[in-house]
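Worksheet: the structure to be examined is printed underneath.
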Amino acid sequence: MLSGWSVLKGGNMKYWDKALLSLFMCVSTLSIAATHAVAMEGMQMTKEAREIIAHPKGTKESRGVISLQDYIVEEQAMYDWLFKNHPIFTKYGGKTVGKLVVKDRGEEWIEEGRGNDFSKASKRSGGEGFSSMMYRVARNSTLQYPNKFIGPEKCGECHPAQYETWSRSRHATTIRFPGEHPEVNNKLNDPVFDKDTASILPQGITPDVVYCTVGHIRTKFGFFDAWLLRGTYHVEGGLLKNGTGQIVAGGNQWQRTWALNLSPEVAKKIKKWVPDFPVTLEEYGDNGGYVRGLASYAAKYKKSMSFQASTSYCEVCHPWKFDFKNESEFYAALGNAKELQKHTISKGVSCEECHGAGGHLEGGSGLLISNCERCHQRFSYSPDLMRNNPLNAGKPDLALSSKFKSMGPGCGSEGSQTYFTAHYEKGMRCATCHDPHDVTGNVTGEKGIKGVSYNSEQGYLSSLYSKPKLKKECTDCHKEQAYIQSKADTHSKNSCASCHMPFMMSCENFYAIQFQDQAGFDTQRRAHIWKIDVDPARKSLVAGSTSKDPRDGKDWHFERNEEGRNFVDLMWACARTTWADKDQAEAKGCHSPVVSELKETLHFKDQKQVYNEVMGWQTPVKDKFTQVKVGIQGLYSLLEVKKLAPSDKTRVYELIEKAQDTVDLIEKDGSWGMHGFKYTKQRLDAAVEYINEAQRIMKKSL
């Protein structure tokens with residue numbers, strides 16, 4: 001071997017150098033190819049999905065019906081395709097700044113919300129069944145071909161009124177193609193507000209490689225790329241369509257609150273009150289990005305990103321359907337945004353998502369239902385609620401809470417919040433109050449916001465608020481409360497929802513600004529709980545026992561009162577900070593230390609301060625209420641033993657009835673002056689005088 005080497009070396013040194021260089025290049029090329037192959041081959045679905053795929057409990061073919069596990073099995077082909085064909089692998093060689101973390105239906109539909117733990121606590125299937133905590137799965141997914149969808153325009157032929165109201169609702173536009181964004185003049189790569197804030201699409205992502213955006217300017221915008229992969233990344237130093245630059249985890253989701261409302265000046269104001277509140281980009285940490293207003297959602301900035309097909313998460317509640325005849329046509333179109341858009345037969349929460357493919361038409365699926373729970377009853381199982389309440393033993397359903405996004409109740413959890421309220425127990429459901437065809441109402445767009453283009457035909461698209469049209473108002477049922485509130489002065493312009501349905505829900509999982517004890521600041525949607533808990537310390541939202549630090553976001557859940565129901569604590573009811581609540585804006589910011597226009601002494605920075613203020617109203621009312629009740633009881637006792645002239649007796653009874661009317665009104669109202677302090681006190685003062693006059697008549701007749 002050595003002699004041969006020597007001969008070659010001595011015989012033709014120049015030739016041998018070239019040979020070595022060629023050999024080195026071949027080895028390098030093989031190494032790179034091997035690296036790419038490993039990157040692709042190393043990608044696999046989650047252990048939950050793999051376990052179900054490997055050990056199915058029967059099959060769709062054997063049962064004749066599709067069940068939860070079959071939805072997970074059918075997604076395998078989608079992930080196999082993505083692992084081979086997404087540009088992350090074909091153009092970038094699997095190299096990303098930040099780790100790829102696969103998320104699929106197995107994890108989202110089985111494990112998320114502690115589904116496996118709930119199954120073990122359940123008696124169903126001997127504790128070995130499946131439990132989809134977050135979703136009531138749609139009957140049809142985009143992976144099933146052919147489907148019977150005909151599209152909302154076809155439904156509108158026979159249901160024109162319903163179509164028109166639906167078409168101008170946010171349900172209709174939750175999914176939009178590039179070119180359908182009049183509120184920003186379709187400039188998806190330009191900063192929306194100031195030049196130092198984010199654009200709707202992140203760096204390196206151009207409209208031609210985007211299938212759709214998700215969301216509205218009121219809250220957030222995300223995107224799905226042309227391969228129907230969730231946009232959890234951006235591209236630095238190049239463009240996705242060219243395969244240039246580098247894929248970077250996070251910095252992917254446009255956030256209205258951060259981009260518009262949380263200016264550095266506002267952030268500094270909050271930081272004086274909340275020392276850990278972030279001001280600089282660096283202080284937003286994993287949740288931040290490269291520019292103000294573009295957060296890392298389903299990602300940690302430059303550390304990790306979810307590799308997640310549309311089929312496993314967002315598409316459940318932000319759906320679309322294609323008219324492809326078979327799977328081959330579908331997979332042939334993936335990667336071509338225009339082709340996917342051309343074959344989209346419905347998008348958004350359209351008619352057939354609730355009423356079934358084809359609706360009631362001959363050949364359709366025949367479903368004539370409303371299916372709000374599919375998207376608005378996201379649960380999460382809480383071991384803490386099971387342990388902490390003896391009444392819950394053996395009843396895992398009573399230990400359910402809502403799906404939380406870190407420390408805040410997530411979007412789509414309205415129904416799971418309502419589930420543990422007196423309203424739900426009495427039979428109230430979503431459609432009791434809401435018209436599912438007209439969920440947005442007659443919303444007026446913003447005309448004076450820099451960067452927002454007002455369009456009169458689609459005004460709601462440029463609106464920063466949401467005021468849904470309601471079939472039934474609070475006052476239709478709560479007449480005593482409505483009557484007293486109509487007499488109020490201090491809170492006369494407040495709606496019921498202002499206090500009883502505070503904006504405390506997170507759409508964005510913007511955990512960097514979630515400070516729940518201070519009732520802020522990642523707050524885009526109304527809570528659906530209603531019951532205000534008057535307590536100096538008890539909190540609506542609490543960390544789980546597994547949390548080493550409350551800010552780690554582990555197992556946060558709704559606390560329960562003595563009746564086992566959810567409640568709104570005083571800080572959230574009176575002093576929350578949100579920029580999404582039209583009612584709060586019209587009420588001069590209520591008592592928020594950040595946005596309130598009231599005098600400084602009415603800016604409440606902790607719950608004890610709110611409680612003391614409430615006691616200042618309720619205590620004198622309760623004292624006088626007790627005085628009136630005792631007085632009435634005393635008069636009835638005297639009437640049993642004293643004889644009065646008929647006219648005096650009649651007058652005493654009249655006075656007692658007047659006092660009792662006030663007692664009944666105050667008792668049914670239940671706010672002890674909070675709905676209208678002065679009027680409540682005036683009624684009680686009058687009731688005291690009725691008692692006094694009745695007592696004088698009794699004494700005169702002795």
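Any Cβ shown, glycine's included, is placed from N, Cα and C.
Heads up, this one's the original sequence, none of the swaps are in it.
Taken from Swiss-Prot, the feature heme c 1 binding site applies to CYS155, CYS158, HIS159, HIS360, supported by a large-scale study or a structure entry. Every protein chain shown contributes to the tally, and the Cβ of CYS158 (heme c 1 binding site) ends up with 11 other Cβ atoms within 10 Å. DSSP gives CYS158 (heme c 1 binding site) a coil state; it is part of no helix or strand.
Under the heading heme c 4 binding site, Swiss-Prot lists HIS171, CYS372, CYS375, HIS376. All protein chains shown were included, and the count of other CB atoms within 10 Å of the CB of CYS372 (heme c 4 binding site) stands at 20.
Cβ neighbours of LYS220 (substrate binding site) (same chain, under 8 Å, six or more residues apart in sequence): GLN253, TRP254, GLN255, ARG256, TYR297, CYS507, GLU508, GLN524. Under the heading substrate binding site, Swiss-Prot lists LYS220, TYR297, ARG378.
Residue density at CYS354 (heme c 3 binding site): 20 other Cβ atoms are found within 10 A of its Cβ, drawing on all protein chains shown. Here Swiss-Prot flags CYS351, CYS354, HIS355, HIS437 as heme c 3 binding site, drawing on a large-scale study or a structure entry.
Of all the Cβ atoms in the protein chains shown, 25 others lie within 10 Å of the Cβ of CYS574 (mutagenesis position). In Swiss-Prot, the entry for mutagenesis CYS574 to Ala states: Impairs protein stability and abolishes sulfite reductase activity; when associated with C-587. The structure shown retains the original residue.
Quoted from Swiss-Prot, the note on mutagenesis experiment ALA587 to Cys is: Impairs protein stability and abolishes sulfite reductase activity; when associated with A-574. All protein chains considered, the CB of ALA587 (mutagenesis position) has 19 other CB atoms within 10 Å. DSSP gives ALA587 (mutagenesis position) a coil state; it is part of no helix or strand.
Under its mutagenesis entries, Swiss-Prot includes ALA587 to Ser with the note: No effect on protein stability and sulfite reductase activity.
Quoted from Swiss-Prot, the note on mutagenesis experiment CYS590 to Ala or Ser is: Impairs protein stability. Neighbour density for CYS590 (mutagenesis position): within 10 A of its CB lie 27 other CB atoms from the protein chains shown.
The Cβ of HIS591 (mutagenesis position) has 25 neighbouring Cβ atoms from other residues within 10 Å, across all protein chains displayed. Annotation of the published mutagenesis HIS591 to Ala in Swiss-Prot: Impairs protein stability; the original residue is retained in the structure shown.
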Listed binding-site residues (HIS159, HIS171, HIS360), ranked by Cβ neighbours within 10 Å, top entry: HIS171
Proximal residue to CYS351 (heme c 3 binding site) among binding-site residues CYS155, HIS159, HIS171, HIS376, ARG378 (C-alpha distance): CYS155
Where CYS351 (heme c 3 binding site) falls in three-state DSSP terms: helix
DSSP three-state assignment (helix, strand or coil) for HIS171 (heme c 4 binding site): helix
CB within-chain contacts under 8 A for HIS376 (heme c 4 binding site), separation at least 6: GLY412, SER413, GLU414, GLY415, CYS430
Distance, CYS574 (mutagenesis position) to HIS355 (heme c 3 binding site) (CA atoms, angstrom): 40
